[in-house]
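One structure is given below, encoded as structure tokens.
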Amino acid sequence: MNHSERFVFIAEWYDPNASLLRRYELLFYPGDGSVEMHDVKNHRTFLKRTKYDNLHLEDLFIGNKVNVFSRQLVLIDYGDQYTARQLGSRKEKTLALIKPDAISKAGEIIEIINKAGFTITKLKMMMLSRKEALDFHVDHQSRPFFNELIQFITTGPIIAMEILRDDAICEWKRLLGPANSGVARTDASESIRALFGTDGIRNAAHGPDSFASAAREMELFFPSSGGCGPANTAKFTNCTCCIVKPHAVSEGLLGKILMAIRDAGFEISAMQMFNMDRVNVEEFYEVYKGVVTEYHDMVTEMYSGPCVAMEIQQNNATKTFREFCGPADPEIARHLRPGTLRAIFGKTKIQNAVHCTDLPEDGLLEVQYFFKILDN
């Protein structure tokens, strides 16, 4: 690999001390994984070229948040023509929608998405109102099956995702297979609709046909104006909170973790991807400050990339789910509770795959923090 090749991005960092947005040039050298930063306003080097293992080429796309030495940077633009040419056409976004009939198979479908080289950049379990369903299916309103389509898409929760990769629209359509699941089982037996769908309407998942449809549909579910889009599905009863930590999301473990939670008999009644900032994480983890020696490392891990928060429902949810997660240290978990989430998916006491609520009285509060306060 060419060690002099570099990609340049314009990045912003919010300085909490000065309450200012500071702008930098971020240079990434894929040959040796090193980074360099220049202060745009003051025209000076902010960080000399330094090897940094936690930033990868696939993290570099406009709109993404990346962590460089504990600073959370938002990539807002390309820094030069070469970077724009090389990386601009490389990544394409599309909408992936898991329909009500396949919600119980969300783990399997997300696993297929990850294995196909997609990055999930947004995710939210939602309940569509009739009006939202009509807006979504506006292209089908002259079709004879239109009313059945609207009825079906509003019968239960859906999961909407923004997914990213080269040629995303075509690749996602290929993974889905033919629109009718019966046809898919004959013509594309390994496709998502063949595996998890029933017929032409109850066909497990959806993907837009064109760049224009993808843009229109993503705007419905994830408005660029900063609005919430359709409502989340949190019920705020008999619940506890689970968060799939950024390292586990980035390692492509989300699908496997969802399958494990379902197979253990828990109901995932709400789910959403969040990019937390340091202030939010410190607020959420406040109960651990001064109590847990790893507090600062826990905070840094939780805002190092996107995490996925869930509302988990079951009787005595906090206690039973905490037992299913296992001891905080995965090494101890592997010896004492080898079937638990942290034993199977955790790496270290900080990167232990999941956070779960510790105290029964905090279950509802933690769920409310994500699904009432942050999803606002």
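Sequential numbering from 1, following the chain as shown.
Glycine too: its Cβ is placed from the backbone N, Cα and C atoms.
Going by Swiss-Prot, these are the annotated features:
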type    : residues      : note
DOMAIN  : 3-91          : domain 'DM10'
MUTAGEN : LYS173 to Ala : Abolishes NME7 autophosphorylation
MUTAGEN : HIS206 to Phe : Abolishes NME7 autophosphorylation
MUTAGEN : ARG322 to Glu : Abolishes interaction with the gamma-tubulin ring complex
MUTAGEN : ARG322 to Ala : Does not affect NME7 autophosphorylation. Reduces interaction with the gamma-tubulin ring complex
MUTAGEN : HIS355 to Phe : Does not affect NME7 autophosphorylation
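Here is what falls inside 10 Å of the CA of LYS173 (mutagenesis position) among the mutagenesis positions HIS206, ARG322, HIS355: HIS206.
Look at ARG322 (mutagenesis position): DSSP puts it in a helix.
Secondary structure of the domain 'DM10' (3-91) per DSSP (helix as H, G, I; strand as E, B; remaining residues coil): 11 helix, 45 strand, 33 coil.
Within the same chain, residues at least 6 positions away in sequence whose Cβ sits under 8 Å from that of HIS206 (mutagenesis position) are LEU95, ALA96, LEU97, LYS99, LEU176. Rounded to a whole number, the C-alpha distance linking HIS355 (mutagenesis position) with ARG322 (mutagenesis position) is 9 angstrom. Summarised as a single figure, the pLDDT of the domain 'DM10' (3-91) averages 89. For the mutagenesis positions LYS173, ARG322, HIS355, counting C-beta atoms within 10 A of each C-beta gives the highest total at HIS355. Classification of HIS355 (mutagenesis position) by DSSP places it within a strand.
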